[in-house]
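Notes to accompany the following structure.
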Amino acid sequence: MSVDMNSQGSDSNEEDYDPNCEEEEEEEEDDPGDIEDYYVGVASDVEQQGADAFDPEEYQFTCLTYKESEGALNEHMTSLASVLKVSHSVAKLILVNFHWQVSEILDRYKSNSAQLLVEARVQPNPSKHVPTSHPPHHCAVCMQFVRKENLLSLACQHQFCRSCWEQHCSVLVKDGVGVGVSCMAQDCPLRTPEDFVFPLLPNEELREKYRRYLFRDYVESHYQLQLCPGADCPMVIRVQEPRARRVQCNRCNEVFCFKCRQMYHAPTDCATIRKWLTKCADDSETANYISAHTKDCPKCNICIEKNGGCNHMQCSKCKHDFCWMCLGDWKTHGSEYYECSRYKENPDIVNQSQQAQAREALKKYLFYFERWENHNKSLQLEAQTYQRIHEKIQERVMNNLGTWIDWQYLQNAAKLLAKCRYTLQYTYPYAYYMESGPRKKLFEYQQAQLEAEIENLSWKVERADSYDRGDLENQMHIAEQRRRTLLKDFHDT
């Protein structure tokens, strides 16, 4: 199958956030170029039997609308308020403090109910409580004489006038604070229940903001819930067991890690990927690598631009086959062990000067970063290839050269390629921070095997007319099994 290398992928549109919407809006049509689409519709196209059917990324989750999430939260709150004999607002503060783990709350309540309320910051700690030292009927903020009925306080009895409370709450809500609105007294930890704050907000606009911030804080504190990070998306993801696993919103199709809400990053764990991304953003030395799109052919020295995702390059002038990453001859590149992904440590570096160690550290970082960035660029180029395949299939169907079913395997191959390369990209931060030893050697071996099969698949996808369907689907199966094996052995978070 030949494809036009100049066409571009389309952009996806995102819907506005509307927490008051009663019904879910219809899902938008999938954009074939989106990274979020990598995992869709692939599993059914690669036959799995026995142990091969095990998917290390399998993870049960549910997508909830705003109303469904609110209903689930209110159900917990109503039940707990009834058992603890507290107001609904206080019950919510207790739930937030204990991450909505009701069984733990009830156990603590049975053992020491007073301490539970202190820990939830709804009652003062008797041993540390400092009563107000201001004259009676005086506001402790503006120091004005105030009628008793205009003085308001929480359980700590720190009294302030209604005007100061209104100003305090309004400023905090404008700054995006929800559950965090607290007593104005210095060093007083007590939080204000929502039924205390709402009457103090002067207009409906602020009250609506406060509702949204409360909902955000309630969801973020719940150990089984995460807000979808998609732009203006109101959906909430619910799981039974919180883990660093891939979830996807069924409204905006955003794919992310449930635990950290960042882009899905298996096999790298959440803390490591944060460290890696911070390092990439901070290190100015990477700028030259980010902008590098061309290299010289190692045989005839003609300048070559990479316009596809495959790292198996063929010079258009001399027809020399070489690796884009290391410029090695492709014929001997992966004959026994795919060396291109493995960094060779200098065993004597600990005995050398600090300057030499710094140079070695930079060399190591650039080695991994260049490969990380190269696969990122390959993903973007292969997304364009996917779009062109999609358009080519449409053209063939319109010309009665087969049905969608006949050509669907080409799209599935491009999707699986992106899925595998996406995993491969995130193996490089994992390897960069990994301690040397037998486990790292095993990881590098599996990483190399995966990379070799991905490049074989990429080569065949970009030259689909030269390979029959069985050959392509066999390569898909091999690449996916390499990917699953690596994740099964190393994605243990």
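Backbone N, Cα and C define each Cβ position, glycine as well.
Remember, predicted model here, so these are calculated numbers, not experimental data.
Around CYS310 (mutagenesis position), the same-chain residues six or more apart in sequence whose CB sits under 8 Å from its CB are SER378, GLU455, SER458, TRP459, GLU462, listed in sequence order. A coil conformation is recorded for CYS310 (mutagenesis position) in the three-state DSSP classification, outside any helix or strand. Residues annotated as active site in Swiss-Prot: CYS310.
Positions annotated as Zn(2+) 1 binding site by Swiss-Prot, on the basis of experimental evidence: CYS139, CYS142, CYS161, CYS164. Its Cβ taken as reference, CYS164 (Zn(2+) 1 binding site) is surrounded by 19 other Cβ atoms within 10 Å in the chains shown.
According to Swiss-Prot, the feature Zn(2+) 2 binding site maps to CYS156, HIS158, CYS183, CYS188.
Summarising the annotation, Swiss-Prot assigns Zn(2+) 4 binding site to CYS257, CYS260, HIS265, CYS270 and lists experimental evidence as the type of evidence. Reduced to three states, the DSSP call for HIS265 (Zn(2+) 4 binding site) is coil. On its own chain, HIS265 (Zn(2+) 4 binding site) has ALA244, CYS257, ILE273, TYR426, PRO429 as residues at least 6 apart in sequence with a Cβ closer than 8 Å to its own Cβ.
For TYR38 to Ala, Swiss-Prot lists a mutagenesis experiment annotated as follows: Impaired ability to ubiquitinate proteins.
Among the sequence features in Swiss-Prot, the mutagenesis site TYR39 to Ala is noted as follows: Impaired ability to ubiquitinate proteins.
Annotation for CYS161 (mutagenesis position): same-chain Cβ neighbours under 8 Å, separated by at least 6 residues, are CYS139, VAL141, CYS142, GLN144, VAL146, ASN150, LEU151, LEU152. As a published mutagenesis entry, CYS161 to Ala appears in Swiss-Prot alongside the note: Loss of effect in myelopoiesis.
For CYS257 (mutagenesis position), the count of additional Cβ atoms within 10 Å of its Cβ stands at 23 [all protein chains shown]. Reduced to three states, the DSSP call for CYS257 (mutagenesis position) is strand. According to Swiss-Prot, the mutagenesis experiment CYS257 to Ala carries the following note: Does not affect interaction with UBE2L3.
DSSP assigns CYS300 (mutagenesis position) to coil in the three-state reduction, placing it in neither a helix nor a strand. Among the mutagenesis experiments that Swiss-Prot reports, CYS300 to Ala is described with the note: Does not affect interaction with UBE2L3.
Swiss-Prot gives this note for the published mutagenesis CYS310 to Ala: Abolishes E3 ubiquitin-protein ligase activity.
The number of other CB atoms found within 10 A of the CB of GLU455 (mutagenesis position), across every protein chain shown, is 27. Under DSSP, GLU455 (mutagenesis position) is assigned to a helix (H, G or I) in the three-state scheme. Experimental mutagenesis is annotated in Swiss-Prot for GLU455 to Ala, with the remark: Abolishes autoinhibition; when associated with 381-A-A-382.
Neighbours of CYS139 (Zn(2+) 1 binding site), defined as other CB atoms within 10 A of its CB across all chains, total 21. Note: the Cα of CYS188 (Zn(2+) 2 binding site) and the Cα of CYS164 (Zn(2+) 1 binding site) are spaced 16 Å from each other. Sitting within 8 Å of the Cβ centre of CYS257, CYS260, HIS265, CYS270, and not among those site residues for Zn(2+) 4, are the Cβ atoms of ALA244, PHE256, LYS259, ARG261, GLN262, MET263, TYR264, THR268, ASP269, ILE273, ARG274.
Around CYS183 (Zn(2+) 2 binding site), the same-chain residues six or more apart in sequence whose CB sits under 8 Å from its CB are LEU154, CYS156, HIS158, PRO189, LEU190, ARG191, THR192, listed in sequence order. DSSP gives CYS139 (Zn(2+) 1 binding site) a coil state; it is part of no helix or strand. Within 10 Å of the C-beta of CYS300 (mutagenesis position) there are 12 other C-beta atoms, taking all protein chains into account. Taking the mean position of the Cβ atoms of CYS139, CYS142, CYS161, CYS164 as the Zn(2+) 1 site, the remaining residues of that chain whose Cβ falls within 8 Å of it are ALA140, VAL141, MET143, GLN144, VAL146, PHE160, ARG162, SER163, TRP165.
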